Amino acid sequence: MSTLKQRKEDFVTGLNGGSITEINAVTSIALVTYISWNLLKNSNLMPPGISSVQYIIDFALNWVALLLSITIYASEPYLLNTLILLPCLLAFIYGKFTSSSKPSNPIYNKKKMITQRFQLEKKPYITAYRGGMLILTAIAILAVDFPIFPRRFAKVETWGTSLMDLGVGSFVFSNGIVSSRALLKNLSLKSKPSFLKNAFNALKSGGTLLFLGLLRLFFVKNLEYQEHVTEYGVHWNFFITLSLLPLVLTFIDPVTRMVPRCSIAIFISCIYEWLLLKDDRTLNFLILADRNCFFSANREGIFSFLGYCSIFLWGQNTGFYLLGNKPTLNNLYKPSTQDVVAASKKSSTWDYWTSVTPLSGLCIWSTIFLVISQLVFQYHPYSVSRRFANLPYTLWVITYNLLFLTGYCLTDKIFGNSSEYYKVAECLESINSNGLFLFLLANVSTGLVNMSMVTIDSSPLKSFLVLLAYCSFIAVISVFLYRKRIFIKL
């Protein structure tokens with residue numbers, strides 16, 4: 001048993017990752033499938049309402065296509081994108097020429113804002129973005145244990161970029177976007193919860209995740225399950241990181257009334273990077289030190305937590321200009337529900353440029369981060385490190401998510417999707433509705449599969465069939481819960 005455990009640990013150890021260009025190409029399949037689904041939906045060929053045909057198409061696009069992108073077609077992402085997009089585009093053209101009916105929301109038509117008062121809206125492109133990320137994450141956490149999953153996509157040892165490294169940061173970034181909804185809701189209701197109430201809510205939400213993290217630790221240590229110590233440490237894991245984020249950020253909340261969250265995120269990143277770079281002793285400790293005490297044993301989880309705090313804060317900042325139904329005053333960098341028109345008499349040029357629509361905000365911040373990240377990649381003495389969540393890593397994660405969100409937002413603009421004309425594939429909607437629970441289910445299922453078979457010795461065909469069955473299981477559970485209106489909050 002110990003020999004097999006060692007083989008499995010060696011299978012995911014000492015890896016160097018791949019290029020950012022390839023990662024972008026492979027993960028772009030999620031955006032391409034969203035575009036393809038919209039093409040089919042607007043072609044007048046897809047059956048209306050919920051049908052078995054529609055669900056099969058949905059599952060094929062949003063689960064099978066993503067599975068193919070990181071297994072069989074891992075080396076041919078552009079070919080896979082073409083094979084998916086081209087038939088859907090032809091179906092769209094054919095449907096437009098042969099159908100006499102017109103869609104209720106003609107694409108390319110801009111819709112006027114009906115509601116004047118600030119409201120939080122459910123945006124199709126955010127659901128699609130987060131759903132695609134959750135599905136890809138769920139697939140990858142099991143696929144990484146099979147030879148069919150390229151080693152360059154698995155988490156790197158220390159320096160480098162990989163698909164799974166990006167997935168961890170993207171999960172935190174998207175959670176930041178989701179958490180900004182509560183901040184905007186309190187602001188719109190003119191509610192100011194006390195520090196103690198915020199701390200209690202953070203403990204309540206984080207406590208469940210901490211319990212799951214400790215439960216995972218117990219099973220890993222007692223069931224001879226493979227572990228990668230340099231990932232987070234001896235006792236630490238991703239659930240523990242997620243559990244501590246709400247509580248730690250509760251202590252930052254009072255400061256955010258005077259200082260924007262993006263400024264705090266910049267401060268955290270700069271101070272942390274200074275600690276890493278000021279002399280060699282810090283990095284030597286992180287890479288080479290013995291694991292002879294709790295702090296040293298879990299140094300990756302403890303130090304990288306600072307980087308994840310920064311990513312989470314940038315996710316919150318992004319939510320401020322994405323989630324509302326209209327531009328609000330200075331929403332580019334702070335939570336706001338104040339109407340720009342109402343404040344126009346005393347607003348300045350700065351107010352004009354920082355009160356933005358979702359697409360404008362994404363374009364502005366994407367451009368800023370793209371320029372800064374390229375400069376840092378060029379002149380920084382060290383490469384990206386998910387292990388330490390250093391500055392290059394946080395910049396990479398934030399830039400990627402902003403750029404891809406821009407792509408999703410543009411897709412909605414082109415196809416006329418909005419909160420009034422909400423069109424999102426059921427697979428994406430359902431996994432969003434119970435995201436954290438399904439992430440936990442995916443982790444548990446991954447453990448069960450690993451204990452029931454020797455994944456590293458599986459043939460390509462067997463690997464793919466097992467992964468397809470796993471995808472079907474998670475997808476069916478998610479849709480079942482969604483149709484029954486069962487929403488499990490952890």
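Glycine too: its Cβ is placed from the backbone N, Cα and C atoms.
Since this is a predicted model, take the numbers as computed values, not measurements.
Annotated features, as they stand in Swiss-Prot:
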type	residues	note
MUTAGEN	Lys8 to Glu	In gwt1-10; impairs the transport of detergent-resistant microdomain-associated membrane proteins TAT2 and FUR4
MUTAGEN	Gly132 to Arg	Resistant to the drug 1-[4-butylbenzyl]isoquinoline (BIQ)
MUTAGEN	Leu209 to Pro	In gwt1-28; temperature sensitive mutant that induces a delay in export of GPI-anchored proteins; when associated with D-259
MUTAGEN	Val259 to Asp	In gwt1-28; temperature sensitive mutant that induces a delay in export of GPI-anchored proteins; when associated with P-209
MUTAGEN	Asn330 to Ser	In gwt1-16; temperature sensitive mutant that induces a delay in export of GPI-anchored proteins; when associated with P-362 and A-479
MUTAGEN	Leu362 to Pro	In gwt1-16; temperature sensitive mutant that induces a delay in export of GPI-anchored proteins; when associated with S-330 and A-479
MUTAGEN	Val397 to Ile	Resistant to the drug 1-[4-butylbenzyl]isoquinoline (BIQ)
MUTAGEN	Val479 to Ala	In gwt1-16; temperature sensitive mutant that induces a delay in export of GPI-anchored proteins; when associated with S-330 and P-362
- Message: In the three-state scheme derived from DSSP, which category covers Val397 (mutagenesis position)?
- Response: helix
- Alpha-carbon distance [Val259 (mutagenesis position); Asn330 (mutagenesis position)] in Å: 13
- Query: Out of Lys8, Gly132, Leu209, Leu362, Val397, the mutagenesis positions in the record, which is closest to Val479 (mutagenesis position) when you go by Cα distance?
  - Reply: Gly132
- Message: Fewest other C-beta atoms within 10 angstroms of its own C-beta: which of the mutagenesis positions Leu209, Val259, Leu362, Val397, Val479 fits that?
- Response: Val259
- Item | Cβ neighbours of Asn330 (mutagenesis position) where a neighbour is any other Cβ within 10 Å | 22
- Query: Which entry in the list of mutagenesis positions, Lys8, Gly132, has its Cβ near the fewest other Cβ atoms, using 10 Å as the limit?
  - Reply: Lys8
- Cα-Cα, Leu209 (mutagenesis position) versus Gly132 (mutagenesis position), nearest Å, comes out at 22
